[in-house]
Amino acid sequence: MATKARVMYDFAAEPGNNELTVNEGEIITITNPDVGGGWLEGRNIKGERGLVPTDYVEILPSDGKDQFSCGNSVADQAFLDSLSASTAQASSSAASNNHQVGSGNDPWSAWSASKSGNWESSEGWGAQPEGAGAQRNTNTPNNWDTAFGHPQAYQGPATGDDDDWDEDWDGPKSSSYFKDSESADAGGAQRGNSRASSSSMKIPLNKFPGFAKPGTEQYLLAKQLAKPKEKIPIIVGDYGPMWVYPTSTFDCVVADPRKGSKMYGLKSYIEYQLTPTNTNRSVNHRYKHFDWLYERLLVKFGSAIPIPSLPDKQVTGRFEEEFIKMRMERLQAWMTRMCRHPVISESEVFQQFLNFRDEKEWKTGKRKAERDELAGVMIFSTMEPEAPDLDLVEIEQKCEAVGKFTKAMDDGVKELLTVGQEHWKRCTGPLPKEYQKIGKALQSLATVFSSSGYQGETDLNDAITEAGKTYEEIASLVAEQPKKDLHFLMECNHEYKGFLGCFPDIIGTHKGAIEKVKESDKLVATSKITLQDKQNMVKRVSIMSYALQAEMNHFHSNRIYDYNSVIRLYLEQQVQFYETIAEKLRQALSRFPVM
């Protein structure tokens, strides 16, 4: 009898990931409980099949009755975890932000149905972005042989972090940036990743905001901005506003993953060696350190720069060789992205992450980063464009143009991911089997011919046999080929999917600031602000616009380089693949003489 399971939490599938949308209380049939990576395959009453997080369902008894059981739930431990105090706090936070959950996993839902009018109109941008916030982890076992295709499909939910913080790591966030703010505005979307509450119950990630972002008025209406020590200049180049790039660039090599343990072996983890190419001096970091860096970058720069989430960690089977290889590959890609960004790579927190000399220096730098006041919208106070102020109409047009392009690109990237996933499944499943069937059929025919006893057909029978073996070889080539070309195309698209998922929140911050400026006339009329305050607001929104344009120019230059490189590689490998097949077929053909 097929195993049944009751869905414990709502789960919204992402396009292109072979996932199945399920709702709390729904009964599904488990068709494959051993997918791996914290996933199982299920079928709903409509006959639709797809992946569902293991911890989102409860296995029902064999009689099919839905009764409470402490012994058969896949998520028993998750249920017990929910009783912890940390979960109680997270649940309280989730309840207070419940209005932001309804938009699901599509960060562009508010863009498609945007409101107009008052200041709250852009609140819909609070949908969880896939890249910097609600995007589920991008990392799972690199199980190439699975029927579900490319490993990016297994974007499992964040699991309980058994790689707990050491005692030397601060508990509560010390930065004032994490304090609740009643002035959270359109830019106050909860961009934080589930890692902020990774020790709590494994429920839908978008129920836990990572932080509460102060409203843009903190920046726009500040009477006098302090002169920060750090400056982020913006210049006007051939293609418009741009960040100032350092004279020498560097990359960071992530290598040598090693398994470590603590507490007499009760806790285990993977540690990576990071070597910046500009110093060639290595430092070691565990995954939780990467997680800390991601959070600090998101908090500090997330209002202006897209910070894609890390490949998430996994608990079950996380030390499998293929999984470690895949996660290291994606950590490498993430670090390379950060190194290539002229603002991120030069930031104090990033440099400290790569160049600390000892434990004391690491702890000091860590605490300093967590107390950084120039975070969120206040990052714009450090930016100095070398250009005249823009008028509000132009600012709004630039913002709309960025929103439209990133939304359209997000759709295009998801479509390519979906098509690529389907193609991967065909290449690793049905297609090789068809070639194998042809090969076996030809060899069977040759065996039948050989049984005739006729002396003059030996050459023909041998040729048919070799042709059959050729098709079996082609089957193997077809099954292996996606790892040589499609994999890299999928990974590139997956990276950009993460980037694009950050933009609704960034655009929301800018749209909110624009709305504030539009309201300034009323505030001046009612003597709530002065005319000078209004002029300061316009100037500061202009700075925000220059920052957005500079970031988009950086984004476009990287996009052109990346897609040119990855599609060129894909086509080169495809040409080589078909040439190899053609050569094998020519060799098989040469055994058949013209008669």
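Keep in mind that glycine also has a Cβ here, set from the backbone N, Cα and C atoms.
At each noted site, the model still has the original residue.
Among the features that Swiss-Prot reports, domain 'SH3' is placed at 1-62.
Residues or ranges marked as domain 'PX' in Swiss-Prot: 250-361. Secondary structure by DSSP for the domain 'PX' (250-361): 46 helix, 25 strand, 41 coil.
Other Cβ atoms within 10 Å of the Cβ of TYR287 (mutagenesis position) number 22 in total over all chains. Mutagenesis annotation in Swiss-Prot: TYR287 to Ala, described as Abolishes membrane tubulation activity. Abolishes binding to phosphatidylinositol 3-phosphate, but not to phosphatidylinositol 4,5-bisphosphate; when associated with A-313; the structure shown retains the original residue.
According to Swiss-Prot, the experimentally introduced change LYS313 to Ala is described as follows: Abolishes binding to phosphatidylinositol 3-phosphate, but not to phosphatidylinositol 4,5-bisphosphate; when associated with A-287.
All protein chains considered, the CB of LYS363 (mutagenesis position) has 14 other CB atoms within 10 Å. DSSP assigns LYS363 (mutagenesis position) to a helix. In Swiss-Prot, a mutagenesis experiment is listed as LYS363 to Glu, annotated with the note Strongly reduced membrane binding.
For 392-595, the entry in Swiss-Prot reads domain 'BAR'.
According to DSSP, LYS522 (mutagenesis position) sits within a helical segment. For LYS522 (mutagenesis position), the Cβ neighbour count at a 10 Å cut-off comes to 10, with all displayed protein chains included. In Swiss-Prot, the entry for mutagenesis LYS522 to Glu states: Abolishes membrane tubulation activity; when associated with E-528. The structure shown retains the original residue.
Listed in sequence order, the residues of the same chain lying 6 or more apart from LYS528 (mutagenesis position) and placing their CB within less than 8 Å of its CB: none are present. Secondary structure from DSSP puts LYS528 (mutagenesis position) in coil. Among the sequence features in Swiss-Prot, the mutagenesis site LYS528 to Glu is noted as follows: Abolishes membrane tubulation activity; when associated with E-522.
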Composition by DSSP (helix, strand, coil) of residues within the domain 'SH3' (1-62): 3 helix, 31 strand, 28 coil
Inter-residue Cα distance where the pair is LYS363 (mutagenesis position) and LYS522 (mutagenesis position), in Å: 48
Distance, TYR287 (mutagenesis position) to LYS363 (mutagenesis position) (CA atoms, angstrom): 16
